[in-house]
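Input: a single structure, listed below in structure tokens.
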Amino acid sequence: MAEGGGGARRRAPALLEAARARYESLHISDDVFGESGPDSGGNPFYSTSAASRSSSAASSDDEREPPGPPGAAPPPPRAPDAQEPEEDEAGAGWSAALRDRPPPRFEDTGGPTRKMPPSASAVDFFQLFVPDNVLKNMVVQTNMYAKKFQERFGSDGAWVEVTLTEMKAFLGYMISTSISHCESVLSIWSGGFYSNRSLALVMSQARFEKILKYFHVVAFRSSQTTHGLYKVQPFLDSLQNSFDSAFRPSQTQVLHEPLIDEDPVFIATCTERELRKRKKRKFSLWVRQCSSTGFIIQIYVHLKEGGGPDGLDALKNKPQLHSMVARSLCRNAAGKNYIIFTGPSITSLTLFEEFEKQGIYCCGLLRARKSDCTGLPLSMLTNPATPPARGQYQIKMKGNMSLICWYNKGHFRFLTNAYSPVQQGVIIKRKSGEIPCPLAVEAFAAHLSYICRYDDKYSKYFISHKPNKTWQQVFWFAISIAINNAYILYKMSDAYHVKRYSRAQFGERLVRELLGLEDASPTH
């Protein structure tokens, strides 16, 4: 098929429309935060920049060029089969004879489970996940910790027990750093560039620092507790329950690590000494995310218990760690016919077959150096001496499982039991026109590209306060995720049609409502 020719370019818009029809469930798409990036153009399938996570989401063993946007195309020619030990692979159940199979049946209607009134405010959506009873528990635990701390280390004459109103204001100050990124939340009272007089008048800096000193979600370890995150685990459990009850995900979902690295604005203003003093994160945060809306369905925190050989760094690229993470993230997904997209570190035949028995279907990118390739035919994992033409591919099938080797300036391998191997798709490239591919490759590119775009935008709204204690880091990341989820529910509600807030405006409104500077509607 011609690459970059005029005919291909003329056909591309129609092919793109056909692809959009297949992926119309990505209904929030590029406007997920009420704003458009420099590379949006109304197409949710292109990455926003060359540095986008989508470049790593579909890296090949030869060249790191991701699949582009999907579309529809006539059946392409397939790459000629290389000489291979056919008998061994046939004995293992793998065959080049392909058969059509229907997609996993899914009849559930995804979206919010509760209809919010048009008058609902930002804090109403936030409190779907962090309600008053959770905040009241923080008040109790913080006061308990302050009392025990002073019994042990001496009285603090400046301390007065915190109230629910003050706890909301405390959260509001912290959340404000997700909108106005600054080195320290104390900049609000500084009188400098990041100062905010209207916020500073609600609470004195001295009072804020006292609450920050004693703030706790769980004040004391119980005798049975051994988990390193015991100080935040009850909050994570409560948050998970609220995610489950507030939203029904679409059929297609993604397992991945969201962008939670250091804020680039902060790094740019740091001295080299300050950067050296900052401790490396001691945990890994994984999520299961709805690929139609960006709603994060489930959070999993893997704590690095120590620096020994069993620590997180030692297991960073090992399949057993990532398989454990995937099982934990999908423990509530059994029997629902979800389609889960995975990266190379999770993709494995053993895991996918295990999930299929539970009614969970998968489509994952495969890399020989990062994936568990046990049980896969060696001939499909070895690159031929002469590269095939762009868009050619080979497929072998075992039961419902298809192993795809597709060429696009590099070999890309996919393992899936969610898509028929005989169904055709197409990747649309701006300069090259359409590139034929199996439907599984097209679907992977569409959904992963959407999540990468979402990631690029929502990571800008993480709370930039960086505490040294691991449980506090996890807590503020979880709060940030809850706010982003709240905004998604807001965009899918009638309230969005009354006042169309962007993500930044929604965050600003939430801060002012928590600090009591704006009236919130009485929907709770």
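Just so it is clear, glycine is given a Cβ too, placed from its N, Cα and C backbone atoms.
Just so you know, the substitutions we noted aren't modelled in this structure.
One entry in Swiss-Prot concerns the mutagenesis experiment D237 to A. Its note says: Loss of DNA transposase activity and of cell transforming activity. Mapped onto three states, the DSSP output places D237 (mutagenesis position) in helix.
D244 (mutagenesis position): 14 other CB atoms within 10 A of its CB, across all protein chains. For D244 to A, Swiss-Prot lists a mutagenesis experiment annotated as follows: No effect on DNA transposase activity.
For E257 (mutagenesis position), the number of other Cβ atoms no farther than 10 Å from its own Cβ, over all displayed protein chains, is 17. In the three-state DSSP scheme, E257 (mutagenesis position) falls into the coil class. Where Swiss-Prot documents E257 to A as a mutagenesis experiment, the accompanying text is: Decreased DNA transposase activity.
Listed in Swiss-Prot is the mutagenesis experiment D261 to A, annotated as follows: Decreased DNA transposase activity.
According to Swiss-Prot, the mutagenesis experiment D263 to A carries the following note: Loss of DNA transposase activity and of cell transforming activity.
The note that Swiss-Prot attaches to the published mutagenesis E272 to A is: No effect on DNA transposase activity.
What Swiss-Prot says about the mutagenesis result for E274 to A is this: No effect on DNA transposase activity.
What Swiss-Prot notes for the published mutagenesis of E305 to A is this: Decreased DNA transposase activity.
In Swiss-Prot, a mutagenesis experiment is listed as E434 to A, annotated with the note No effect on DNA transposase activity, nor on cell transforming activity. Neighbour density for E434 (mutagenesis position): within 10 A of its CB lie 29 other CB atoms from the protein chains shown.
Record note (Swiss-Prot) on the mutagenesis of E442 to A: No effect on DNA transposase activity, nor on cell transforming activity. E442 (mutagenesis position) has a Cβ environment of 30 other Cβ atoms inside 10 Å.
Experimental mutagenesis is annotated in Swiss-Prot for D455 to A, with the remark: Loss of DNA transposase activity. No effect on cell transforming activity. In three-state terms derived from DSSP, D455 (mutagenesis position) belongs to a helical segment. Cβ neighbour count for D455 (mutagenesis position) (all protein chains, 10 Å cutoff from its Cβ): 23.
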>> According to DSSP, does D244 (mutagenesis position) sit in a helix, a strand, or coil?
In response: helix
>> Spatially, and counting Cα to Cα, which of the mutagenesis positions is closest to D455 (mutagenesis position)? Options: D244, E257, E434, E442.
In response: E257
> Just the number: how many Å between the Cα atoms of D237 (mutagenesis position) and D244 (mutagenesis position)?
Replying inline: 11
> How many Å separate the Cα atoms of E442 (mutagenesis position) and E434 (mutagenesis position)?
Replying inline: 11
